[in-house]
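Engineer: If you scroll down you'll find the structure; I have some questions about it.
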Amino acid sequence: MAGPPALPPPETAAAATTAAAASSSAASPHYQEWILDTIDSLRSRKARPDLERICRMVRRRHGPEPERTRAELEKLIQQRAVLRVSYKGSISYRNAARVQPPRRGATPPAPPRAPRGAPAAAAAAAPPPTPAPPPPPAPVAAAAPARAPRAAAAAATAPPSPGPAQPGPRAQRAAPLAAPPPAPAAPPAVAPPAGPRRAPPPAVAAREPPLPPPPQPPAPPQQQQPPPPQPQPPPEGGAVRAGGAARPVSLREVVRYLGGSGGAGGRLTRGRVQGLLEEEAAARGRLERTRLGALALPRGDRPGRAPPAASARPSRSKRGGEERVLEKEEEEDDDEDEDEEDDVSEGSEVPESDRPAGAQHHQLNGERGPQSAKERVKEWTPCGPHQGQDEGRGPAPGSGTRQVFSMAAMNKEGGTASVATGPDSPSPVPLPPGKPALPGADGTPFGCPPGRKEKPSDPVEWTVMDVVEYFTEAGFPEQATAFQEQEIDGKSLLLMQRTDVLTGLSIRLGPALKIYEHHIKVLQQGHFEDDDPDGFLG
């Protein structure tokens, strides 16, 4: 049949559902598997698994009629293996095993897809645990021997002989659990089983009230003993639901165990628990605060090692952490001082006769990186004839051909300083006539009258702004900014190939072709006779 299968009216569906429910109370494993797989595949394709889609897909894949699929789906809903969800007036279905666990309790019980291959009786027995209601069923309550009140009573009445056996494994578990602080969200996931987790604190507390005695190995549990007895009286439904087997610890229990208010003031989030865990670890010296306020593992500490003594350890590691932080700060301050000295010594005076033009350009534009804002302001403010004296970097007497470079010209994008010698900048000895000066990347110092020199005839010596000016004069002002953003100076321009212009500059293809052709014409006019015109400029 070409169209989608005609679904029966609700009355017929209800009758079919009740008849099927009367005949067999549990859905057959085949149908359960088919329906759950269909729901999962629809959700994975972001399609809403409503009744019509589920019936159509089950029929296409496996062949049963929509009425039968509906009946089986109703059974699965009764078994709580499938959840019916109403969203914006339309009803869809979800696989209960993939739904997030309820927020208040621990993780949900075993997923309901387990009885897939099991007989119908096992499937029928599965329903009660899944909804996770606060009042637990009687058999589950009976099967939970580790309930908090019973544990407290047992701890109060128990003789001290079984006591030492309990804290041993717990201490071994708790030490690695508290030791690696970078994963504070781990306690809920890596939780020990419910029995030994809840029972020992009162037993240990009742057995050894004084904290100091060193022979006791479990240092972390002892330090945290006073808070745990508080949560014992009010048992939560979540504590009972797990049936006494391994139950992950809820965030609320972790907060109470660390002595915080158990989420009384608003929602309990992982962030709050993480903050409590970090504070606890920092207070006990397992973490140290950096200068920026973050928490980091002390350098000497390894996560696996247990602390030697309970009382001596926190104060010692706290002191050690402060000393380490102080040492770090001193080292960083020393490094900064050295960097500043290097900046001044490198940028102060440049013997021009010893350096080629490229080296002059890179001396301040290269590896040193942008300078601090204070230094930039100092270097920008002076202009006019007193520039060298105001900067405090005037030439030494008898310095021969040394020349003072103004640091005023700053490249707008990069923020790095480039060497500039305008006609304003004083030079004790006049420049050699044949040596062209490098114009500043931006032209003139801020607030100073424009006194740029003309663009050098040799493009090797062009700066970024010379290249921008060249293309602006050629009639491509918008595209010239692309050359400025990429910081293409004369040398880079000479090395560019055709593909670099067309694809590497984020210029649209039409203008890029025009720019390239304009430049080829310039080449043909004999601007650069010696260069090979295959490249962009050579």
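Positions of Cβ are set from backbone N, Cα and C atoms, glycine also.
What you see is a predicted model, and the numbers here were worked out from it, not measured in a lab.
Swiss-Prot lists these features:
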type	residues	note
DOMAIN	23-99	domain 'SAMD1-like winged helix (WH)'
DOMAIN	462-530	domain 'SAM'
MUTAGEN	ARG43 to Ala	Slightly decreases binding to unmethylated CpG islands
MUTAGEN	ARG48 to Ala	Decreases binding to unmethylated CpG islands
MUTAGEN	ARG94 to Ala	Decreases binding to unmethylated CpG islands
Engineer: Report, in whole Å, the straight Cα-to-Cα distance of ARG94 (mutagenesis position) from ARG48 (mutagenesis position).
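Structural biologist: ARG48 (mutagenesis position) to ARG94 (mutagenesis position), Cα-Cα distance: 9 Å.
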Engineer: Give me the CA-CA distance between ARG43 (mutagenesis position) and ARG94 (mutagenesis position), in Å, as a whole number.
Structural biologist: 8
Engineer: Which value does the mean pLDDT take for the domain 'SAM' (462-530) in this predicted structure?
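Structural biologist: Summing pLDDT over the domain 'SAM' (462-530) and dividing by its length gives 82.
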